[in-house]
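In Swiss-Prot this protein carries:
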- HIS426: active site (ACT_SITE)
- ASP430: active site (ACT_SITE)
- 71-145: domain 'Lipoyl-binding' (DOMAIN)
- SER374 to Ala: Loss of activity (MUTAGEN)
- HIS426 to Cys: 16% of activity (MUTAGEN)
- ASP430 to Ala, Glu or Asn: Loss of activity (MUTAGEN)
Amino acid sequence: MLSRSRCVSRAFSRSLSAFQKGNCPLGRRSLPGISLCQGPGYPDSRKIVISNSSVLNVRFFRTTAVCKDDVITVKTPAFAESVTEGDVRWEKAVGDTVAEDEVVCEIETDKTSVQVPSPANGVIEALLVPDGGKVEGGTPLFTLRKTGAAPAKAKPAEAPAAAAPKAEPAVSAVPPPPAASIPTQMPPVPSPPQPLTSKPVSAVKPTAAPPVAEPGAVKGLRAEHREKMNRMRQRIAQRLKEAQNTCAMLTTFNEIDMSNIQDMRARHKEAFLKKHNLKLGFMSAFVKASAFALQEQPVVNAVIDDTTKEVVYRDYIDISVAVATPRGLVVPVIRNVETMNYADIERTISELGEKARKNELAIEDMDGGTFTISNGGVFGSLFGTPIINPPQSAILGMHAIVDRPVAVGGKVEIRPMMYVALTYDHRLIDGREAVTFLRKIKAAVEDPRVLLLDL
């Protein structure tokens, strides 16, 4: 059967070629009949005859095979070493038209969310991972059929112009009002008011009270709903519980007089803004003071390796700054703080904070860190004990600045005061070292000249 079909195709193609060249007498005007696939090579073939007809036009058709380069498979981007997998949340569906660099899906990892854009203009052919599915680096995500141009927004169809009404003679649809008649009678004279008649109370029927709704009919007062924990929240819970189970956490407290740092900020914030195009805040003072104290107490910058039972001392200072986002708490890292000045620190904090608010933090921005600062004072926290961010050994908690009466030189004065808390791993850091470290931070913030004099 296959050989017969091929024979018919070849014979018909040769006949059509002859028609087009004009060499065949059958193609001049009419066809008495064409016999296909009849010969000694095919004894069982049947005779196929095309009835007499006039050849008006011959049109050729061909099928175009889809080029493999037109359909591409987009894979999961490579993750950092500390991240193994993530959950997929689709922004597009099969059949959607996407432009180049348009976000197709978002992969939520333990630390951040990674957006996967479209590499070219095209149409999504298939989603290879279900919504909420787990993927690793290099896993195929979806297939895209590329198109030439970016998808254009559909223009609203213009409404057809309304046909102009035909001109017709104006006909009054409302008859003219009748002529007003002249009244022949005088209007009635109103009667004088009559005194009110009183009724006995027993004769008054009480008004029926509105029906009271049954308690069971009220809906929504005690409702509850459930939401699945996102991967970042699960990771935060796991790490905090891990720190609680592993570290011997202890917290020491102190208070800082913010008078000098507030005065310095008030005096130089305009010049600082003009020169560096940055606002001078309080966080840079605490970051710089922490780096100064970490150099004086390197054990606070160290960590215990539980696998090898060794203490790892770091010669660099990378400070993580906790930032609250709608998805959860993130801790971007300011690296090599010991080499930075106030302007460098403020610029880095501003850039990382902006990326955190836009959910654009990369995993590399939060990887590592040797010490953490958490500022609960921006939310009004007066006092608190922060939890260590593993694999670190200490965390500093800042709190709200409140005017309080304090004793200064034997007199009571109102000063802007802040409570600070240092939570540390008591397995590695002794109380003396922790208290000394916190007092170094206090001295550097209360009098920044300590940093200049290296006291």
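The backbone N, Cα and C atoms fix where each Cβ goes, and this holds for glycine too.
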Listed in sequence order, residues with CB under 8 A of HIS426 (mutagenesis position) and six or more positions away: CYS247, ALA248, MET249, LEU250
Same chain, 6+ residues apart, C-beta under 8 Å of the C-beta of ASP430 (mutagenesis position), given in sequence order: none
DSSP residue counts for the domain 'Lipoyl-binding' (71-145), split into helix, strand and coil: 0 helix, 37 strand, 38 coil
CB contacts for SER374 (mutagenesis position) [other CB atoms within 10 A, all chains]: 24
